[in-house]
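If you check Swiss-Prot, you get these features:
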BINDING   Ala5, Phe6, Asp7, Ile8, Gly9, Gly10, Thr11  ATP binding site
MUTAGEN   Asp7 to Gly  Loss of catalytic activity
MUTAGEN   Gly9 to Ala  Loss of catalytic activity
MUTAGEN   Asp103 to Gly  Loss of catalytic activity
Amino acid sequence: MKIAAFDIGGTALKMGVMARDGRLLETARQSINDSDGDRILQAMLSWLAAHPSCEGIAISAPGYIDPHSGLITMGGAIRRFDNFAMKSWLETRTGLPVSVENDANCVLLAERWQGKAAEMANFLVLTIGTGIGGAIFCQHQLINGARFRAGEFGYMLTDRPGGRDPRRYSMNENCTLRVLRHRYAQHIGAPLDSVTGELIFDRYDAGDPVCQRLVAEFFNGLGHGLYNLVHIFDPQTIFIGGGVVERPGFLTLLRQHLAWFGIADYLDTVSHGNDAGLIGAVYHFNQLYRSPDDDRH
């Protein structure tokens with residue numbers, strides 16, 4: 001059985017054709033401007049039309065998501081997905097079974113299914129992207145929360161609020177590549193689109209003093225949040241995900257900056273890089289549509 005898998009991000013849509021055992025058979029990526037939800041939906045339908053052999057749809061998406069009904073009550077940066085019944089919408093248009101799960105939860109499920117957490121009972125995932133995402137695995141169970149909001153680590157404060165809006169002092173506003181890029185672009189007077197995370201870390205490695213300061217602030221904010229998570233959940237490991245972790249030497253750099261917090265040994269990176277969301281989405285599909293006589297999934 002082939003599954004069409006989609007990993008929806010704030011700036012890109014990753015698409016795949018996957019076997020039910022998690023093997024990736026084909027992938028593609030499409031840039032998404034301005035978190036355009038309608039464009040995302042059309043791209044998904046086009047991918048499905050081009051791959052008629054797929055018999056199911058597995059989706060990793062941002063926001064607060066009921067993993068059973070597929071209702072997205074808040075779509076993160078994609079406002080089109082607020083209060084959107086994505087599962088029903090796609091099933092009506094395709095006639096295929098559909099599963100929808102939060103993106104960070106999918107990264108966690110991939111790590112548990114086919115990664116370094118296969119034998120772990122307690123671990124966390126923290127993803128660094130347009131925002132900070134998170135997922136919790138406690139006593140052999142994925143924790144969704146009463147309103148499907150568990151793991152929203154990005155709302156943790158990294159400093160004492162000094163203004164009216166505490167969100168300005170959250171991890172989302174201080175520990176993401178989006179914020180890092182924005183701050184460096186402002187400093188050098190360049191358009192945001194011309195400044196990438198890769199550029200900043202390259203200049204950090206080259207000794208650029210501004211990049212050295214900004215990257216240190218970035219890791220310091222992460223350190224505050226990760227320190228709190230270690231002492232709240234007592235995890236075996238916190239796995240860090242997101243495109244930035246694929247940079248050579250990132251884990252070593254992360255551990256160096258966070259050594260002061262005394263938590264470096266708790267940290268690792270996810271096993272599947274940018275494919276983690278697709279793999280975890282298929283795992284969730286398997287769980288939702290598990291047949292009684294099929295224990296492989």
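Note that the numbers count up from 1, one per residue, in the order the chain is shown.
Just so you know, glycine gets a Cβ as well, placed from its N, Cα and C.
Residues as originally present; substitutions not included.
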Seminar exercise, completed: Lowest 10 Å Cβ neighbour count of the recorded positions Gly9, Gly10 is held by Gly10
For this session: Can you grab the distance from Asp7 (mutagenesis position) over to Asp103 (mutagenesis position)? Cα atoms, rounded to a whole Å.
Result: 7
Exercise. Across all chains shown, how many C-beta atoms besides its own are within 10 angstroms of the C-beta of Ala5 (ATP binding site)?
Worked result: 31
For this session: Fill in the CA-CA distance, Asp103 (mutagenesis position) to Ile8 (ATP binding site), as an integer in Å.
Result: 8
Exercise. For Ile8 (ATP binding site), what is the tally of other C-beta atoms lying within 10 angstroms of its C-beta?
Worked result: 29
Problem set entry | Other CB atoms within 10 A, centred on Asp7 (mutagenesis position) | 27
Exercise. What does DSSP call Gly10 (ATP binding site) in the simple three-state scheme?
Worked result: coil
